[in-house]
Structures are given as C-alpha cells and as structure tokens.
Amino acid sequence: MMRLRGSGMLRDLLLRSPAGVSATLRRAQPLVTLCRRPRGGGRPAAGPAAAARLHPWWGGGGWPAEPLARGLSSSPSEILQELGKGSTHPQPGVSPPAAPAAPGPKDGPGETDAFGNSEGKELVASGENKIKQGLLPSLEDLLFYTIAEGQEKIPVHKFITALKSTGLRTSDPRLKECMDMLRLTLQTTSDGVMLDKDLFKKCVQSNIVLLTQAFRRKFVIPDFMSFTSHIDELYESAKKQSGGKVADYIPQLAKFSPDLWGVSVCTVDGQRHSTGDTKVPFCLQSCVKPLKYAIAVNDLGTEYVHRYVGKEPSGLRFNKLFLNEDDKPHNPMVNAGAIVVTSLIKQGVNNAEKFDYVMQFLNKMAGNEYVGFSNATFQSERESGDRNFAIGYYLKEKKCFPEGTDMVGILDFYFQLCSIEVTCESASVMAATLANGGFCPITGERVLSPEAVRNTLSLMHSCGMYDFSGQFAFHVGLPAKSGVAGGILLVVPNVMGMMCWSPPLDKMGNSVKGIHFCHDLVSLCNFHNYDNLRHFAKKLDPRREGGDQRVKSVINLLFAAYTGDVSALRRFALSAMDMEQRDYDSRTALHVAAAEGHVEVVKFLLEACKVNPFPKDRWNNTPMDEALHFGHHDVFKILQEYQVQYTPQGDSDNGKENQTVHKNLDGLL
C-alpha cells in the first residue's frame, strides 16, 4: 500500500486536472479512494442501519487516553482561544479537491493497482460502491470511533489533546479548515464543547488524509510523546551547564540574560515540540549564512555561485582577511564568503528590494511564522563593523565581487541580513525545510531546490561551527550552523530540524548549552551521520518502533483477544498492526479468541481483518481445534463457514508492511 508521507501526494493531485485526479485516485489504494466525495455530492458515510450494525465493533475503545495538553481547558471560551491560534496563518491547509471528478480512462487488462496486483481495481470499485450505498464506514467514521472510545460524542478538548499527542498543532496551516470549522461549531452550537459523529465528520473531512496519517502513527517519529520526553530530559541536563560569556561587542547582544535557554523541534511531517524560552526573538547573525547561500544557489545554480566562493574549510578564524589560492573566499560560512554570496543575490536591484526578497524567502521557509528585523542591531553592526569593512575592501581589491558591485551597499545589506530576527520555533521550521529537501513541512510548499539543499547541508556539515567545525562533525555528525547571538541551527536530514538558543558562548563562539544538548542528543539517538542504523542497538531510533515495542504489540494483541476487547483490536488494526502476529508458541490472536469463545472477536478478526483461519501453533492446532476442544461450538461453526470463503493471499513485492496495511485498512473499510 502506498504510504502517504507528508503532503507530497496531495500536492501532486492538486496540480492535476480533475480528470487526471479521478484517474489517479481510482488506481490508488482504498485509503485514498475513500477520501473522495461521491460524484453525486455529499461525503462518504455509513448509513444509520450500517452504523447500528457496525457499532458493536467500531463503537467501543479508541485512541489511548492522554492527559490534557498543557494549558488546554475543557471550557468553551478557552478552547476557542486555543483554536484561534490557527487563524494567524494565511496559508490554507492542504486538503483533497472538493469538486466532483470526471470519469477517467478504464484500466487495461494488464494493469495493476497500487499494491502490485490486478485485483486492486475491483476492490477499489467495490469499496466505492458500498460507501455510496451506505454499507461501509468512511475514514471520518473510523477516526471518530478511534477517538470516541465507545461514546456517542467526543469532547472537543479530547480531540485536541489526542491531536497534540501526535505532534500536530492547532495552528498548523494544513489543518486550517478543520480548526476553522471547530471554531465555528463552538460558537454556533448549544452543546459547543461536545461533537457528535456528524459534527465531527463535518469538521475533519477537509483534512482527513493528514489526520488519518497522524492517528495511524505514520509520521517520521511514530511515538512522538516518548521522543519529546527525551528532548525535555536533554533540555534539563543542558540547562545545568554554566560558563560561557554573552557576546558584548554591541549592546543589543549584551542585553540578553545568560539564563535564557530554548529548544524547538519540527519534523519533516510537521510534528512540533518546544521547551524553554522559544518565543523570545533573537537575531540570526551567522545562522543566516547557510540560508542566504541556499537562496543564491536556488536562484543562480551551483556552478555560478562557486565561481566566486570556494567549498573548503579554511582552518582559520571566521573573520580573517584571507583568501584561497584562487583568490576566492574559502567557503560561504566565513565572513568573506558570506559577503561575496550577499553580493550575488538579486543583482541590479536596490537594497530595499533585495531585503524584501530575502525576507519573503525566509518567511516561506518558516511557514509564515515569526521572521522580523532588529533595526537597532543593524545600526550597531554597521557602526562597529570595521573588520567587515576591511574584508570588503580586500575583496574589492582582489576583484572577488561581480562586476559593477557597490561594495559599501553590499556591506549594508550584509549587516541587514545578520539583523533578521527569529524565534526558536520559527527557526526550527526553517531547519526542517532543509531537512525535508526544500519543502516547508507545515505548508507543503517547495521553497528550495534539491541542489540548493544538498549543497547547503554539505557546507554546514564541514564549515558551520566556526573553529569547532571539525570536532562537531566528528562528535555530532550533523549539519549545523551557529551564530554569535547564541543560536545553533541543527538539521537531521529526512527527519527534523532544530533550533537551540542560549546566549552564553564558549571561546569558539558557540552556545555552551547548545553544544552540550547536541552532544547528548546524538549520544541518545542514532542521528549521527555515520551511526549504523541496522546494527547499532545501543542507541534509540525514534524513527521506528524498537524490539521492545514489537514484543509489547504481540502481548497487547493477544491480551485483547483473551479479554474479548474488540475496541482495542479495532484500534490496533487501524494502526496497521499485523493482526496475524504470533507468540513464542506460534499462537495467534485467533487461536486465543477461539479458545476463550469470544464470538465477536473471532468475527472481527475474520471478517474485518481477513486473517488466515488456518494458522497452526507449535502443536499443530488450528483455531478450529481450539474451539472444538473447549466446547465453543458457535465459534467452531463460524470458523468452519469462513474457511469456505477464505482465499490465501500470496506474497507481493511491496513487502509485509504494505500487505498488512492493505489487509487491515481495506478489510476495516
């Protein structure tokens, strides 16, 4: 089954014509098909009769209960205030096209579906027809039952708490329609803090694909709550670090308290976490160097940019008046290289237009979160920038600038870019855009080319931490860039971006707490560029469920079958768990349910999850043998009848996980 990673698939669909979208969706897996609205209008939903029949299976249990999110109340006024945070983002959320799609071309006789088999087309068409007839539940129904835990209504605060436990925020632009509808519902209904199924479906239908991904734990960090607890522990450990000195060469930097300390995380799927002083604005300073280099390469290409600047670490202080053997700055991360890169951006226009252009670019990278400007810092930098003026004149004498460049004007622009303000939260989204191949994770917009991202990360890895770059690459092994304001922009490629900020600096000019945090992070998690992902078992890998989790999943599955907890089994199936997992005696959940005589569990496993009714344990006993041995004749009869209908599924090239998702979700739907 295709995995919906981020919003790439939706972006692709939205760029196509209606006919193209229809053809694509009909060839896709049922998960995507069910997100479409019927051609006759309305939305896919189970009819009342079907809902009544399905309620014993779908109605109980659901998403695990979580404590209320920080600062979240169940009162209507405070929930409205919480939901109101999403209204500041002008970017609309990514959602499936609402217009009816035109019929696409028919599949040829030799075509296969998204699962690599020719039966997928019939499954999709059959599922689509049944949904139109109200015989099967929609994804919105499944999501409702997942969260409701057997209740007829969902408290709004419970939905928001469950949403936050996945790492998504109510302010996420991709959830704008959902949050707007929730806000409207709270204002217009008498029972504003409770959502029945119809109201819930109305609220989530525009963003159902993203929400389904979130609640099925299909984001890059599946267990985000556990991961953030580790981040908080590392934060507290680094907070104890003393020493270092706040930069004081200009008064605007010296005014910051040495006790300020914040860490923000944003994954490539838009999962967010912040701890500490993450909303305090500070200047990017040298952290802007990789960003403006990325802009230059994105606009002009690698070959043109590197006519003027090299790619090698200099081995010297970042502000030395020194060029390489070709009379070019060594790299874009030293002051000389950054000044030259600044001269390449939007040549031929005045500084005001250049500055607006870069600000708009950085706003896109930050997903329209806070990006500001400190005029006081700019004025102070210009007044105390004698060394940078000396570097500028040296570069001019060596003809390092493009022809016709106004060197003094370029230095003004350079000081302006150093004075751009961010918060830890907005800068973490910028870092996540670099981690995500140039796509902003919270808007889905492509901001940078893959070439620009690759080159930027390479230079951050080798030259980003001043004179500490070699040691940082050795010990931490991740692309990063530090600044004199105390920030460290850290990128874990294909996983997440982070901003660590604490003003006290070590003798190399890097944040003391930030360096300590980065070391601890890589000691705990296998994020180092050269950690062996397959054999390095001593480190935590937040990107996948570990061995302990797999053991727990078998225990939880068999225990739910033993106790007859259909609600838990439904939740496991929705999370794409393998419902045919075996214990050390090769016994499955169906063995246990048959031995205990749980009719509803047996029906659920057979009819909804489509498990194999013939599995044999270590003693060659099948579930039918278990039912007969313990005298559960009703279960024996069900198994006997189902064996006639069962068709074994062969192996496919898509892997066991895709088969599991196909069986579970397609069976559930």
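Yeah, the Cβs are placed from backbone N, Cα and C, and that goes for glycine too.
No substitution from the list is modelled in this structure, which keeps its original residues.
Keep in mind it's a predicted model, so treat the numbers as computed, not measured.
Sequence annotations record features per position, and here Swiss-Prot assigns substrate binding site to Ser286, Asn335, Glu381, Asn388, Tyr414, Tyr466, Val484 based on experimental evidence. Reduced to three states, the DSSP call for Tyr466 (substrate binding site) is helix.
Listed in Swiss-Prot is the mutagenesis experiment Tyr249 to Ala, annotated as follows: Loss of enzyme activity. Taking the Cβ of Tyr249 (mutagenesis position) as centre and 10 Å as the limit, one finds 11 other Cβ atoms among all the protein chains shown.
Swiss-Prot gives this note for the published mutagenesis Ser286 to Ala: Loss of enzyme activity. Annotation note: Ser286 (mutagenesis position) sits in a helical segment as assigned by DSSP.
Swiss-Prot documents Lys289 to Ala as a published mutagenesis change and attaches the note Loss of enzyme activity. All chains included, 31 other C-beta atoms sit within 10 angstroms of the C-beta of Lys289 (mutagenesis position).
Experimental mutagenesis is annotated in Swiss-Prot for Phe318 to Tyr, with the remark: No effect on catalytic activity. Loss of inhibition by BPTES; when associated with S-322.
In the three-state DSSP scheme, Leu321 (mutagenesis position) is classed as coil. The note that Swiss-Prot attaches to the published mutagenesis Leu321 to Ala is: Decreased enzyme activity.
Its Cβ placed at the centre, Phe322 (mutagenesis position) has 15 other Cβ atoms within 10 Å. While the structure shown retains the original residue, Swiss-Prot records the mutagenesis experiment Phe322 to Ser with this note: No effect on catalytic activity. Loss of inhibition by BPTES; when associated with Y-318.
For the mutagenesis result Leu323 to Ala, the note given in Swiss-Prot is Decreased enzyme activity.
For Tyr394 (mutagenesis position), other Cβ atoms within 10 Å of its Cβ number 14. Experimental mutagenesis is annotated in Swiss-Prot for Tyr394 to Leu, with the remark: No effect on catalytic activity. Loss of inhibition by BPTES.
As a published mutagenesis entry, Tyr394 to Ala appears in Swiss-Prot alongside the note: Decreased enzyme activity. Classification of Tyr394 (mutagenesis position) by DSSP places it within a helix.
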Exercise for review: Please name the residue among the recorded positions Leu321, Leu323, Val484 whose C-beta has the most neighbouring C-beta atoms within 10 angstroms.
Suggested key: Val484
Review point. Which ones are near Leu321 (mutagenesis position): of the recorded positions Ser286, Asn335, Tyr394, which have a Cα within 10 Å?
Key: Asn335, Tyr394
Study note, to complete from the structure: Checking the mutagenesis positions Tyr249, Leu323, Tyr394 against Asn335 (substrate binding site) with a 10 Å Cα-Cα cut-off, in sequence order, leaves none
Review point. Out of Leu323, Glu381, Tyr414, the recorded positions in the record, which is closest to Tyr249 (mutagenesis position) when you go by Cα distance?
Key: Glu381
Review point. Pick from Tyr414, Tyr466: which of these binding-site residues has the biggest number of other Cβ atoms within 10 Å of its Cβ?
Key: Tyr414
Check your understanding: Other than its own, how many Cβ atoms are within 10 Å of the Cβ belonging to Asn388 (substrate binding site)?
Key -> 20
